[in-house]
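One structure below.
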Amino acid sequence: MAGHSNSMALFSFSLLWLCSGVLGTDTEERLVEHLLDPSRYNKLIRPATNGSELVTVQLMVSLAQLISVHEREQIMTTNVWLTQEWEDYRLTWKPEDFDNMKKVRLPSKHIWLPDVVLYNNADGMYEVSFYSNAVVSYDGSIFWLPPAIYKSACKIEVKHFPFDQQNCTMKFRSWTYDRTEIDLVLKSDVASLDDFTPSGEWDIIALPGRRNENPDDSTYVDITYDFIIRRKPLFYTINLIIPCVLITSLAILVFYLPSDCGEKMTLCISVLLALTVFLLLISKIVPPTSLDVPLVGKYLMFTMVLVTFSIVTSVCVLNVHHRSPTTHTMAPWVKVVFLEKLPTLLFLQQPRHRCARQRLRLRRRQREREGAGALFFREGPAADPCTCFVNPASVQGLAGAFRAEPTAAGPGRSVGPCSCGLREAVDGVRFIADHMRSEDDDQSVREDWKYVAMVIDRLFLWIFVFVCVFGTVGMFLQPLFQNYTATTFLHPDHSAPSSK
């Protein structure tokens, strides 16, 4: 008996719930038919009691996602929710007549909508992407939140790329109604970020909104939002800037590379070609504008100028390196400046302090001076044309070649006639000795020219290092001192836009 009672109670509750659902559905259906009755409602008519009454539309943008910013095409793609609120006196009812129902959702295409569009659209899609339902309250207030994917025109400032900050505006205005019929009001001073999905390329700095009027045209009004965004430079730093800096450092090594290896010009040209490739990559990213040059483009041009300068200096250094006494004479000031003064300033050890070849050459010349007279000819009108002074100790193995006689030329020396064959041999030895001394002197001059080239290389090495370091730091620190604020990007013409 108790089970039968429980079953009856459950059946009664289910029946009551179904009846209430049917009644609720019937109530909402009656309300929708009442509101959208063609005899009392026309969606083509502006909701105003007379022609002079204004319809106030409150507008607010909620940013859901910053999809992309195409620098070359200068287009910003965003996913936004465009909140619009207004009142329609024709869509009112008494809640007590409809089971205290105070809100109802109506298809937006069946009611009057303010034709608010994005004025600075860049792809022809001026309206929203999806016409969602509108929430209508019993007092006639309407809340409409359609989502939209907009592609708006955005003037890209490339001056500090890739450490740049952009201001992309979105201007909303009624397409057919002017200010005498629809008054656009800014619901919030900033766009909402409650449902924003962070971007991997841009940081949102500020999203201020403002209502613009034109003093010269009383019928003009629009709502403008400034999307102030800053680029995240990590991607371009890793893939563009650091490789450029490393390639530039290779250009520094050109001055440290010995001139004898013959690869100076090859390295310079290779670095120049690599920088040219990076410059071509940048030209495909930034917009083709002549108003500003991007920061990374300036840096590449700076390094290309330095590399070109290194090519010119390398040519000059190679020219100096391969000079010889037969083609050039070293001026005294060159010896003073490049062989005595600059090596000390550039932390180079002077070659005469460390060159073993120079020390050996000096010792050999000293021995030649000490051994002079071991075998020499005496010439003059009183001398026999085939007479020579002889050191007996040095010609013990030449017995019979001549007859020595004591002479006053010095102790241990004698004089006597010698054969013509011996004289030819002595002349040959003298020629060889003179030739070797001449070659040794020429080699000394060539080594001096090589050392001058090395000093010039080291001088330009330090100059190149300082210019590269200070130039790089000066260029890339410049954007860090820029004070970006919301007012920085507000253009003067925003306070008085032209009439459309």
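Including glycine, each Cβ sits where the backbone N, Cα and C put it.
Over in Swiss-Prot, the protein carries these features:
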MUTAGEN   T83 to S  19-fold increase in affinity to the conotoxin BuIA (7-fold decrease in K(off))
MUTAGEN   T83 to K  20-fold increase in affinity to the conotoxin BuIA (37-fold decrease in K(off)); 2-fold decrease in affinity to the conotoxin MII (no change in K(off), but 2-fold decrease in K(on))
MUTAGEN   T83 to V  3-fold increase in affinity to the conotoxin BuIA (2-fold decrease in K(off))
MUTAGEN   L118 to Q  40-fold, 165-fold, and 300-fold decrease in inhibition of alpha-3-beta-2(L118Q) nAChR by alpha-conotoxins PnIA, GID and MII, respectively
MUTAGEN   V135 to A  Very small decrease or no change in inhibition of alpha-3-beta-2(V135A) nAChR by alpha-conotoxins PnIA, GID and MII
MUTAGEN   F143 to Q  6.6-fold increase in affinity to the conotoxin BuIA (7-fold decrease in K(off))
MUTAGEN   F143 to A  No change in inhibition of alpha-3-beta-2(F143A) nAChR by alpha-conotoxins PnIA, GID and MII. 12-fold and 6.6-fold increase in inhibition of alpha-4-beta-2(F143A) nAChR by alpha-conotoxins GID and MII, respectively, but no change in inhibition of the same receptor by alpha-conotoxin PnIA
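Distances between the Cα of V135 (mutagenesis position) and those of the mutagenesis positions T83, L118, F143 are shortest for F143. Remark: of the mutagenesis positions L118, V135, the most isolated position is V135 (fewest other Cβ atoms within 10 Å of its Cβ).
Contacts of T83 (mutagenesis position) defined by a Cβ separation under 8 A and a same-chain sequence distance of 6+ are given as Q58, L59, M60, V61, S62, F143, W144, L145, K187, in order along the sequence.
A sphere of 10 angstroms centred on the C-beta of F143 (mutagenesis position) encloses 15 other C-beta atoms.
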